[in-house]
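The structure appears below as structure tokens.
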Amino acid sequence: MLPFLLATLGTAALNSSNPKDYCYSARIRSTVLQGLPFGGVPTVLALDFMCFLALLFLFSILRKVAWDYGRLALVTDADRLRRQERERVEQEYVASAMHGDSHDRYERLTSVSSSVDFDQRDNGFCSWLTAIFRIKDDEIRDKCGGDAVHYLSFQRHIIGLLVVVGVLSVGIVLPVNFSGDLLENNAYSFGRTTIANLKSGNNLLWLHTSFAFLYLLLTVYSMRRHTSKMRYKEDDLVKRTLFINGISKYAESEKIKKHFEEAYPNCTVLEARPCYNVARLMFLDAERKKAERGKLYFTNLQSKENVPAMINPKPCGHLCCCVVRGCEQVEAIEYYTKLEQRLKEDYRREKEKVNEKPLGMAFVTFHNETITAIILKDFNVCKCQGCTCRGEPRASSCSEALHISNWTVTYAPDPQNIYWEHLSIRGFIWWLRCLVINVVLFILLFFLTTPAIIITTMDKFNVTKPVEYLNNPIITQFFPTLLLWCFSALLPTIVYYSAFFEAHWTRSGENRTTMHKCYTFLIFMVLLLPSLGLSSLDLFFRWLFDKKFLAEAAIRFECVFLPDNGAFFVNYVIASAFIGNAMDLLRIPGLLMYMIRLCLARSAAERRNVKRHQAYEFQFGAAYAWMMCVFTVVMTYSITCPIIVPFGLMYMLLKHLVDRYNLYYAYLPAKLDKKIHSGAVNQVVAAPILCLFWLLFFSTMRTGFLAPTSMFTFVVLVITIVICLCHVCFGHFKYLSAHNYKIEHTETDAVSSRSNGRPPTAGAVPKSAKYIAQVLQDSEGDGDGDGAPGSSGDEPPSSSSQDEELLMPPDGLTDTDFQSCEDSLIENEIHQ
């Protein structure tokens, strides 16, 4: 089909007239630049740079005076545990800020590190700019986790790749394009920098094809170099734990242990943890702690001021300026006391019933990795017998009761990677939920894919008629590219929430889904549809399945190579580099959510709780997708419009600096698996493949499909696609792959199953590293559950999101003391 289409394109293109009017008629006149000096790039560059400076100035002001946003967040339990060793040498700093040892539960996540030198290095108005360059990878790994280091290393390799591509494109390809004389001989003509300036029979077109293939090789080499340095560490606990689905719902942990120890000689099961439906229990636990905190806050306030506080318990009640029926004020302590008692009772009843809600899943931890791998292989090996393809696991006296023939066995994810509240959503319900969400998402983006359709709708009401003939670069190029950036910035947020409501079992799965969906929609929105002169997916499919598809295909693909078309994407990359990265620094979506939550808070206690709990995990999926979208645009046009590469390099440099700041100062650490990083590598390889596609279409339309340059590009493209498909689907061509990971394990003697001379019993595992929901760990620690070795109620709970957990202050630190600590910290930093 592809050769037939290309041959038709070549024949039609050779006979077609100038497609300029056709392409421009498909767009609105204000979205594509027509005949402006150098495509309006200097004007857009100046405007975006001024906006960038203004946003940086605004950020510096907000950073100095508005510390409530992103300032007083609690760190996760994992972060606290990683810092315990360092805290011994930081007692002087912590004592001055948090009254001695009281820092165990409370640490500031943003802006100023718990390290003394970092507290001193970014106190000034703009000193945070230099602090970004002083942050070392070891400090980022310790503060943000290994995934943040892999992400930043990925960016550095992309920057190195763009440096090489930029030198080749600007130093060689750009002068070659200038040497043509097909377009007007005007120094201000943007078209002279593009491949459209070369005649169809020019032998210099071989240079473009060769460079496209070279860029592909450079991309693969760069990614192999990146992945070879990714010493991805997997915890010993993860490699020794299996996740089993399909167990009998009423199977006991002792029977699971007995099955494995009978079926596999020399097998020791350290722990077998059945899974329960804890979604409602986790919700009640979080609400109960919020109520306790609210009562404590107003109790301390009343003891201090001797005046009972009154609140409006309705959402946004503190914003009401008049008292209406149903919104009367109530006494705060009485309200929170009743609420706490009700939630405690609901929590107690739910906790008693949780053992009656098994999910038919279990996490089983063995004594070493070898036996774990053997068991996994037994349950996943394929032995074809007739029409069935099923492994034959070893049997035991408990096999029939446990329904081992229905088991699905995989390696367990990291405990911090699991959404425990989502495990109850599975099977048909999960697939139906996922289908409905994605259908709604597709319908939404089907019609609202690009900003062109919005402006086209405005044209129907003659809104844009007065500016139609201005031919001003601000009107024709700055606002359309800014609007395109706004839509592309909104898309990851929409896709993220769609992935969130899909209720994935792991954070890695949620991030991978977000990354792939975002990247696909962004490529359509930002690259494919604007290049083809289409305004939405609606028009794309109508054109694709129209009877006149082949007749109009050549003209549509001619739209890609119009002289002024590249200017639109150059200006988009400029907008992403300056305005996009500045907005990432300001974190406007998070700020808006923070303001909404403050408005919905019912009292001062809840507003203070919001201020402490507004930090979230860094969304690697959305960040990878957006960054790879811009990189794909740059690589796709790196040969047809080489002037885009320096601006792409500028985008990546600013993006790297902004992400270093945000990862270290603004977001919670996230624990993911390596699949999210390998998925990003696959998206990188897609960029030079699209560049080959662009050159193939250009060569086919200019010289025909049978021309040597067209055939060479086609053969290279087919071979590349075949190798990629064989590697992704069947695991072949590993030495030609962009992946070259090296897996390392944490230093634990897995074979002897001993750690520091002692066997790794369940009691030796930290609470945050146990395969049990945190709310059940707390129950065991309180003595309300069956108990577990090593569990202690004195250990603070951990959480992955600060909205899930509200930690109580440690012994010896009252709520009033903590409030005074907050106030003194903020006041001290504002006046520095």
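Including glycine, each Cβ sits where the backbone N, Cα and C put it.
Recorded in Swiss-Prot as a mutagenesis result, Cys144 to Ser carries the remark: Decreased palmitoylation, abolished localization to the plasma membrane; when associated with S-144. Cys144 (mutagenesis position) counts 24 other C-beta atoms within 10 Å of its own C-beta, drawing on all protein chains shown.
For the mutagenesis experiment Gln477 to Lys, the note given by Swiss-Prot reads: Does not significantly affect calcium influx induced by hypo-osmotic stress.
Among the mutagenesis entries in Swiss-Prot is Trp485 to Ala, noted as: Decreased phospholipid scramblase activity without affecting localization to the plasma membrane.
Here the residue is the original one, while Swiss-Prot reports the published mutagenesis Phe568 to Ala with the comment Increases calcium influx induced by hypo-osmotic stress. There are 23 other CB atoms within 10 A of the CB of Phe568 (mutagenesis position), with all protein chains counted.
Phe569 (mutagenesis position) carries a helical DSSP state (H, G or I). Here Swiss-Prot describes Phe569 to Ala as a published mutagenesis experiment; the accompanying note says: Increases calcium influx induced by hypo-osmotic stress.
For the pair formed by Phe569 (mutagenesis position) and Cys144 (mutagenesis position), distance between Cα atoms is given as 34 Å, rounded to the nearest Å. In this structure, the CA atom of Cys144 (mutagenesis position) is 37 Å away from the CA atom of Phe568 (mutagenesis position).
For Phe569 (mutagenesis position), other Cβ atoms within 10 Å of its Cβ number 25.
According to DSSP, Cys144 (mutagenesis position) is assigned to a helical segment.
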